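Residues or ranges marked as GTP binding site in Swiss-Prot (evidence: similarity to another entry): GLY58, LYS59, SER60, GLY61, VAL62, GLY63, LYS64, THR65, THR171, LYS172, LEU173, ASP174. Recorded in Swiss-Prot as a mutagenesis result, THR65 to Asn carries the remark: Loss of localization to the cilium basal body. Dominant negative form altering cilium biogenesis.
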Amino acid sequence: MSVTPVLDPEWQRSPEGLDYLSRVLRHNKRKFFGLIERPVLPPHLPADVAAYKVFVCGKSGVGKTSFIAKLSGLAVPSMHHETAGIQTTCMYWPVRPSGSARPVIFRFQFWDCGEGALRKFDHILPACKEKADAVLFLFSFTDRSSFEDVPALISRTLDQDEDVTRVVIGTKLDQYMHTDVTEDDLRDFQRTWQLPVMRVRSVNGPRMTDGRDLDGRAGLAECAPVLNGLAEILWHRDQVIAGLVGGAE
């Protein structure tokens, strides 16, 4: 049975949607926002802001930092470096709820921490989970063990009674010649665990004509499926909590 989206999937391609998207760009490059910054909107572009804390976890080397860099418009690191302590990154993503004339700008605050810090300091995991709206469990398409470890990773990270949205993300989709995880594997996983699975490439997108800076618009288009998917899941959850739409049967 098909489910009607709670967010308009075509709005971002409209002139109005493109105007809102331009507010997270500067000279066709991505703007970067600090913890207390937000896009500046002119009076003719009203919008509400919906803030969400998202904890990104996974075994060392699956590409957590690269995943966040990709979504936020930063350059994907060329070499792996363990994240020291906790790192937070804010990004904004405009959407429009179905049946509404007023857009909503999602404020995603991604929390990332290194596996070594998690093992060494007992306070790291509780801090990352505190008031989190979603936990993203990452695996790499080039590392089958990271995929097979996802159920155990979920159990280690969350108790069964913790009411947090769970999403699985497959990274390094670009390295399809070296993939160790098949589409059949993903279908079996989704059928067994009833969790959404998304896919992301772990390489930089096109660059500007100067050859140095990343093309912001191209980067937004590349990340749109994951950002829209995450926004849809979280907005639907909030609508269910508010009693505005029905939950899953």
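Heads up, the Cβ atoms here are built off N, Cα and C, so glycines get one too.
Mapped onto this structure are the features recorded in Swiss-Prot.
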{"residue": "GLY58", "record": "GTP binding site", "DSSP (3 states)": "coil"}
{"residue": "LYS64", "record": "GTP binding site", "DSSP (3 states)": "helix"}
{"residue": "THR171", "record": "GTP binding site", "DSSP (3 states)": "strand"}
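Take the recorded positions THR65, THR171: by the count of other Cβ atoms within 10 Å of each Cβ, the lowest one is THR65. When each of the binding-site residues VAL62, LEU173 is scored by how many other Cβ atoms sit within 10 Å of its Cβ, LEU173 comes out lowest. Of all Cβ atoms in the shown protein chains, 25 besides its own fall within 10 Å of the Cβ of GLY58 (GTP binding site). Listed in sequence order, GLU82, GLY114, GLU115, GLY116 are the same-chain residues six or more apart from SER60 (GTP binding site) with CB atoms under 8 A from its CB. The Cβ of LYS64 (GTP binding site) lies under 8 Å from the Cβ of VAL56, CYS57, GLY58, THR83, ASP112, LEU138, each of these being in the same chain and 6 or more residues away along the sequence. Here the C-alpha separation of THR171 (GTP binding site) and THR65 (mutagenesis position) works out to 11 Å. Spanning the listed GTP site, residues GLY58, LYS59, SER60, GLY61, VAL62, GLY63, LYS64, THR65, THR171, LYS172, LEU173, ASP174 have a farthest Cα to Cα distance of 19 Å.
For the pair LEU173 (GTP binding site) and THR65 (mutagenesis position), the Cα-Cα distance reads 15 Å.
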